[in-house]
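Swiss-Prot has this to say about the protein:
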| type | residues | note |
| --- | --- | --- |
| MUTAGEN | Cys64 to Ser | Strong decrease in activity. Does not bind iron-sulfur cluster |
| BINDING | Cys64, Cys132, Cys205 | [2Fe-2S] cluster binding site |
| BINDING | Glu96, Asp133, Glu467 | Mg(2+) binding site |
| MUTAGEN | Cys132 to Ser | Almost loss of activity. Does not bind iron-sulfur cluster |
| MUTAGEN | Cys205 to Ser | Strong decrease in activity. Does not bind iron-sulfur cluster |
| MUTAGEN | Cys450 to Ser | Slight decrease in activity. Does not affect binding of iron-sulfur cluster |
Amino acid sequence: MRSALSNRTPRRFRSRDWFDNPDHIDMTALYLERFMNYGITPEELRSGKPIIGIAQTGSDISPCNRIHLDLVQRVRDGIRDAGGIPMEFPVHPIFENCRRPTAALDRNLSYLGLVETLHGYPIDAVVLTTGCDKTTPAGIMAATTVNIPAIVLSGGPMLDGWHENELVGSGTVIWRSRRKLAAGEITEEEFIDRAASSAPSAGHCNTMGTASTMNAVAEALGLSLTGCAAIPAPYRERGQMAYKTGQRIVDLAYDDVKPLDILTKQAFENAIALVAAAGGSTNAQPHIVAMARHAGVEITADDWRAAYDIPLIVNMQPAGKYLGERFHRAGGAPAVLWELLQQGRLHGDVLTVTGKTMSENLQGRETSDREVIFPYHEPLAEKAGFLVLKGNLFDFAIMKSSVIGEEFRKRYLSQPGQEGVFEARAIVFDGSDDYHKRINDPALEIDERCILVIRGAGPIGWPGSAEVVNMQPPDHLLKKGIMSLPTLGDGRQSGTADSPSILNASPESAIGGGLSWLRTGDTIRIDLNTGRCDALVDEATIAARKQDGIPAVPATMTPWQEIYRAHASQLDTGGVLEFAVKYQDLAAKLPRHNH
C-alpha cells in the first residue's frame, strides 16, 4: 500500500471546479467564502489536493455506529498525512433494533441522501463509515451510483458478551431468551440481564448477524482494507485501521480507482461464497443483489444456488459457538477467504482497494485457530449456502441451511425414504400484531406438525420488509421442549436469529403473491432436495380464493413510506428503488452551478 506523497501523477480533481475555476472566479469566491468560517484557508482548498468526504453514520441514535464519532479523528489524520483534505458530513441514521416500523426503509433513504451529497458537493473521494446492517449496502450503493473513489471502514463489533460464564451473543440471546421466558425457564429480570450482558462495549453485533456479515462482504468485494471487518470496536487496531483507511483513500483518489472498477460479477460471486462459508445473514441476499444492480451487475437465483454446496467453516453464533473477538483473533474474513481461495471457490484475480488482487491480499492469512475457522474439507456443517426455493406460493425464497439444528432435522427432515421432505399444516398470520395476538389461541390447535406463516411483511406490505419471520412456537410447545417450528414468510428475519425459516418470499402477499390466497389449515409440502415449496391446493380453489382479493395491509404513515411503496422492488431483486438503478457513473458529469 503506497504511502509516499511523491511519485503521484498529478490530477485535476472535480473539486477544483468549485474552488479553483478561472472561468468562474465569482462562483469560486462564493464556494470558498463560507468554508473559511471554521478556519480552513482558501490556500488549502485551492491547493489541488483531493477533498475527501467522510460519510459519518455515527450518532447517539445509531449506537452500533457511534464509535465512528471517535474513530473519525484517526481517519482525518490519515487523510491529512497522505495529502488530502478531510470533510466530514452526516448520513441519515440507520439502527435496526429501534427504528419503527423497520430500518429496511432507511437503506434506500440513506442511499438517496448520500447520492445527492457525493454528486452535488465538491467531494473527490469518500470514506464510507459502516457498522449496523444496512449502513454498509447503503453506502456502497451510493458511492457506486456516483462512482467516485470509495473505501469502506467498519466500526467493528462489540466485545464478546458473557453471562454466568456463558458466551451470549447480541441479538441471538434475545431470540433464545424469548423462548426460555415463554417456557417459564427464566424471569423477565433475567431476560433483561442476559440481553444487557450481550452488549458490553461500543460496536455493532458481536455475532455473525447482518452487521458482521455485511462488513465481511465489503472485504470480500474488495472495498475494505484487508482485515478491516472483524476488528472489535474498542481494540487499538480499530483506530490504526481508521488511520490506514484515511491514508489509502487519498491514494485511490490520485489513482482514480472507483467502485465500478472493483465491483465486477466475480467480486459479487466472492461475496456470496463468503456469506455461505461464514454462516452469514439471509439479509445479505437482498443487500448483495441491490449493490450489484446499482453496479450494473445481475445476480440471480442461480448465483445463490451455485454457492449452496459451500460448507460452513466459521464457528460463530448463531450457527456456531463463538463471537467476534475470537473470530478476529482467528483471522477474520481474510482467513475465511483464504480457505475459499485454496479450494478454487474464490476469484483471486479481482482488483481491491489495496491496489493489489484478492490473492495478493490473502497471502499468509491462513487461520491458526481451527476451533473457530474449520478446514474446508472438515467443516462445521456441509452445504451452508442459502437454499433457494420456489413453488406455487412464490417464485423465490431462501432458507439458511447452516442453522438447521439436530432437533429440527430429526423432526422434519429425517423420514425414512423421504429425507429432506416434509408436509405441515399452515397457520397463517397477517402481520406480527396478528401473530402475537393469536399464537397461543387454543382454537388454532398448533402442534409440531404445523408451519407458521406470516404475510404482509414484505417491502410493500409492511412497508420496508420486516424481520418477523422467525416466529417462535406457542407457549405450550415451548414448555414441552419444542423450541422451533417451520416458519415461512414474505418478510425477513434478523441475521442473529437461529431459525431455519423460509423467508424473503417473492412476490409478496401485498402485491398478489401466492401467500395472499393461502389459508390456515392448508397443507404445505416442502422438498429441500428439489427446492420446491407448494401448498397442496387445487387450481380451482386457488382461482376462487384470488377473487377474494389481497389481504389488507397497514396504512401509509409518512411521505417517505408512500414514495417507498410506489417504487420499491421485491426482495428477490434487492428491494431497490426501481427508478434509481438506471442512474450510474454520475460523477462523469458535473452538476451545474447554483447561482
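Cβ coordinates come from backbone N, Cα and C, glycine included.
No substitution from the list is modelled in this structure, which keeps its original residues.
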### Task
Can you tell me which mutagenesis positions out of Cys64, Cys205, Cys450 are within 10 A of Glu96 (Mg(2+) binding site) by Cα, answering none if there aren't any?
Cys64
### Task
Give the three-state DSSP assignment (helix, strand or coil) for Cys64 (mutagenesis position).
helix
### Query
Where the distance is taken from Cα to Cα, which of the recorded positions Cys64, Cys205, Cys450, Glu467 turns out closest to Cys132 (mutagenesis position)?
Cys64
### Summary
Sequence-ordered recorded positions within 10 Å (Cα) of Cys450 (mutagenesis position), taken from Cys64, Asp133, Cys205, Glu467, are none
### Task
State the Cα to Cα distance, in Å, between Asp133 (Mg(2+) binding site) and Cys205 (mutagenesis position), rounded to an integer.
9
### Message
Can you name every residue in this chain, apart from Cys64, Cys132, Cys205, with its Cβ inside 8 Å of the center of the Cβ atoms of the recorded [2Fe-2S] cluster site?
### Response
Pro63, Asn65, Phe95, Glu96, Asn97, Gly131, Asp133, Ser170, Gly203, His204, Gly209, Ala211
### Query
Using Cα coordinates, what distance in whole Å links Glu467 (Mg(2+) binding site) and Cys64 (mutagenesis position)?
18
### Task
Determine the most Cβ-crowded residue among the mutagenesis positions Cys64, Cys132, Cys205, Cys450, using a 10 Å radius around each Cβ and all protein chains in the structure.
Cys205
### Query
Hey, for the Mg(2+) site built from Glu96, Asp133, Glu467, who else sits with CB inside 8 A of the CB center?
Asn97, Thr102, Ala103, Ala104, Cys132, Lys134, Gly209, Thr210, Asn283, Arg492, Ser494, Gly495
### Message
I need the most crowded of these binding-site residues: Glu96, Asp133, Glu467. Count other C-beta atoms within 10 angstroms of each C-beta and give me the top one.
### Response
Asp133
### Query
So, in DSSP terms, is Cys132 (mutagenesis position) helix, strand, or coil?
coil
### Task
Please report how many Å separate the Cα atom of Cys64 (mutagenesis position) from that of Cys205 (mutagenesis position), as a whole number.
8
